[in-house]
Amino acid sequence: MAGAATQASLESAPRIMRLVAECSRSRARAGELWLPHGTVATPVFMPVGTQATMKGITTEQLDALGCRICLGNTYHLGLRPGPELIQKANGLHGFMNWPHNLLTDSGGFQMVSLVSLSEVTEEGVRFRSPYDGNETLLSPEKSVQIQNALGSDIIMQLDDVVSSTVTGPRVEEAMYRSIRWLDRCIAAHQRPDKQNLFAIIQGGLDADLRATCLEEMTKRDVPGFAIGGLSGGESKSQFWRMVALSTSRLPKDKPRYLMGVGYATDLVVCVALGCDMFDCVFPTRTARFGSALVPTGNLQLRKKVFEKDFGPIDPECTCPTCQKHSRAFLHALLHSDNTAALHHLTVHNIAYQLQLMSAVRTSIVEKRFPDFVRDFMGAMYGDPTLCPTWATDALASVGITLG
């Protein structure tokens, strides 16, 4: 296996991350990603737009909130509208009129989310389209080819994804296959000077398999690494231990992207564990259920208690929704057939995530991150000592106590 890395690592990958500050107690770090469409401050939360758009928010609004990188989905974009059409629009940036950075996933996650429509072999993943029923093969080469056509700033290797609750030989098979597919992705990548290919660490909840994957993949000189195969139903205790194992063995000078994580507590804890980048559909999805994210958790604005509440969602939030609209107004909209409330809540929830990560970053730079964590947990749970046990244990493992 080690021999396969030699050819794949012939050309030195660009260094796209500059560390600005590090927490002296935990593994938390603040940095900058130097990408083709501008600098991105880290830690960073990246909103998810499956098909070249966010649900409930425009690119102009996303820009105004300060978002400098968001996600697109290779599998869905590859099927519809298709890479050929997007390429004619000067890539995904031109197609969606987005002036900042884009990260496209490889399509591998659809092995889990569309498991009834997919079949995995060494060749790749054979899908049956949810749109027209036609069969298509997504190989490592095809995934990279589509992402090269899309022109995203960060592209992801195709990995063999299994649910985090799966155990046994399938997990080992997927881990080793992901290493082989990484080499095929590196070989197929036509634009390494303009698009940064990230590897994805697999291995499920097996520490030995994760360690093997980390050892092999870090031999490949790629610009960054993602931690995959988590946030899929495993216990939080299992989750944080796999994250901590991964960050302890990933290169310090390269970005660490924890895939599929978006709950506020998870973000803060995983920054402490050493992660730099996060994505999740949670803030937009929860908005569609009438839920607004706030420092104390969330507000279910459909509830009658908000019917005559004329305050903003969050008095400290600077987003357009909080500046212009009351809880009572949003409550009324949610009980009508008007979809505007979902739009307003999406704007707020994404703003909340971005503002949270900005505050986390500032606390790292100002060398007060442990105090920030205690204040955050105190607001979220009423008292930092009432924080969930898994989070307390995870933070203690990197030197942050909540008592």
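Glycine is treated like the rest: Cβ placed from N, Cα and C.
Long-range neighbours of ASP105 (active site, proton acceptor) (same chain, six or more residues apart, CB within less than 8 Å of its CB): LEU71, GLY72, ASN73, THR74, TYR75, MET156, MET259. Per Swiss-Prot, active site, proton acceptor is recorded for ASP105.
For the recorded site, GLN202 (queuine binding site), the DSSP three-state label reads coil. Cβ neighbour count for GLN202 (queuine binding site) (all protein chains, 10 Å cutoff from its Cβ): 31. The queuine binding site annotation in Swiss-Prot covers ASP105, ASP159, GLN202, GLY229.
In Swiss-Prot, a mutagenesis experiment is listed as ASP279 to Asn, annotated with the note Loss of transglycosylase activity. Under DSSP, ASP279 (mutagenesis position) is assigned to a strand (E or B) in the three-state scheme.
Residues or ranges marked as active site, nucleophile in Swiss-Prot (evidence: sequence analysis): ASP279. For ASP279 (mutagenesis position), applying a Cβ distance below 8 Å and a minimum sequence separation of six or more within one chain yields PHE45, MET46, PRO47, VAL48, LEU71, LEU103, TYR257, MET259, GLY260, VAL261, GLY262.
DSSP classifies CYS322 (Zn(2+) binding site) as helix under the three-state reduction. Look at Swiss-Prot and you will find CYS317, CYS319, CYS322, HIS348 tagged as Zn(2+) binding site.
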> When you measure from the Cβ of HIS348 (Zn(2+) binding site), how many other Cβ atoms are you left with inside 10 Å?
Replying inline: 27
> Max Cα-Cα distance in Å among ASP105, ASP159, GLN202, GLY229, the residues listed as binding queuine?
Replying inline: 15
> By CA distance, which of the binding-site residues (CYS317, CYS319, CYS322, HIS348) lies nearest to GLN202 (queuine binding site)?
Replying inline: HIS348
>> Tell me which of the binding-site residues CYS317, CYS319, CYS322, HIS348 ends up closest to ASP159 (queuine binding site) in space, Cα to Cα.
In response: HIS348
> Looking only at DSSP and grouping its letters into three states, which state does ASP105 (active site, proton acceptor) belong to?
Replying inline: strand
